[in-house]
Amino acid sequence: MTIGYIIGSATINEATAILEQKIRAGYYVILEYDGDKILGLITNVYTGSPLLDDNLNDVKFVQRIKQLEANKIPFFIKARIKLLCKLDGKFTQPDLPPVAGTPVRLASDEELSTVFSAGDVRIGKLIGSNVEVKIRLNPLSRHLAILAATGSGKSNTVAILSQRLVEIGGSILIFDYHGEYYDSTLPNLNIIEPKLNPLYLSVNEFATLLEIRENANIQYRIIRRTFNQLKEEINNEIKEGKTSLAELNSNFFERLKVKIEEEGRNEKRKESKDEVLNKVEDFAERYSDIIDITFGDVINKIKLGKINVVNLSSLDEDAIDAIVAHYLRRILTSRKENKIKKDSGLKFPILTVVEEAHVLLSKDTNTLTKKWAGRIAREGRKFGVGLIIVSQRPKGLDENILSQMTNKIILKIVEPSDKKYVLETSDNLSEDLADGLSSLDTGEAIIIGNVVKLPTIIKIDKFEGKLSGSDPNLTEEWKRAKEEEIVHSDVSDWG
């Protein structure tokens, strides 16, 4: 059914149509001309009246016009159409613009299915249709950003994507910043404790956690020698059955401090030795909740076909940063090991999800996580490690990392500076699509990148289970607290 006609001048990229009725932005249309069938996307809809145009300066004239019956006031509806591709099986770019008068009609479900339903995993439906949207999985190795304002559907998107991935046997690891997923009803959950085992830390990683920089030569040398010596001793003791992991948990740092004292006996090293001892004591106190030698290697705790969740909600930012950075390092290095020797390391590809990425991957702060997330963004594709970053503050993200997220699922974004930042760091996001981000409803998104053939405006499927991070019902909680207060008061009166 024809809904309008092309008017004015057009290019091979966009055109303007005058419409017979209001059509929401985000709908897909078909233009047929020069023997081709062209798929277009309505990016903007606006109305006006030749009687009440922008040049009108007389308010009394408007009042007189308003006295007419509404259906006697002439008005028009126009739309901007982004021309996407030819529906020729190859989805090539149009090479000729449409001429004025070219009819515009809504695309049929059958036409849209050839473009948007040919992927591997369904995550929703096209806005305004029953056409399911399936994304391609292999391009996720080139990473994904899920960006949105608070309350626009980020957690639901992560839940749906995770659920659909494990349904086909995939593996995903979510760093659960707010505890939304570990206590959810997501299927195939595998909960991993947020623990650090010092025996699996590299010297550089341990020194960084101690805040000893490599250019602090003497301090770095002291910790390198003592840490390596202690790890070797402990590993030998474990092999020979001379100690228990529980015992090591209680005396690891004391043994390390003894070795540091021995290493720093030279008078010239006394000041550096004392500095290292202070830093070890600070480290043991600051990270006491997450240090655990009984924990083992996190690689052995990640399961294939599971939604692996690390619950970080009880930790402070320093501890979260340490955990996420270490796990990302172990995952990347372990996948590299597997590439060289098939029976070692992590034996299957994995997608890692970093929530609150504007905190852990901030453009203004050099976090531990940023180093290893950056490495995965650059190298992960070759070794089957995908990075998914989730944020409600895109402008706070490190530009280099965000620009390497080839794929993006962008839900509602209202803040102009956020939209501008996303546009600047996205090769395949056009300005007209970015302009429409603020008009999206909750759960609606624009998908760009190699996971889809074309920019896709979608309603993400609703996760039907329970996530734990929903906003509290204040009135219900106040009411319940009041009732409990009354009960306690009554019990006290009985006593």
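Count begins at 1; order follows the chain as displayed.
Cβ atoms are placed via backbone N, Cα and C, with glycine included.
Every position carries its original residue.
Long-range Cβ proximity for R142 (ATP binding site), meaning a same-chain Cβ under 8 A and a gap of 6 or more residues, is found for R381, G386, T406, N407, G449, N450. R142 (ATP binding site) carries a helical DSSP state (H, G or I). Look at Swiss-Prot and you will find R142, G151, S152, G153, K154, S155, N156, K459, I460 tagged as ATP binding site, backed by similarity to another entry.
Record note (Swiss-Prot) on the mutagenesis of K154 to A: Abolishes both the ATPase and the helicase activities. Reduced to three states, the DSSP call for K154 (mutagenesis position) is helix.
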Around I460 (ATP binding site), how many other C-beta atoms are within 10 angstroms of its C-beta?
24
Around the C-beta of N156 (ATP binding site), how many further C-beta atoms are within 10 angstroms, looking at every protein chain?
17
Would you mind pulling the longest C-alpha to C-alpha span across R142, G151, S152, G153, K154, S155, N156, K459, I460, which the record has binding ATP, in angstrom?
27
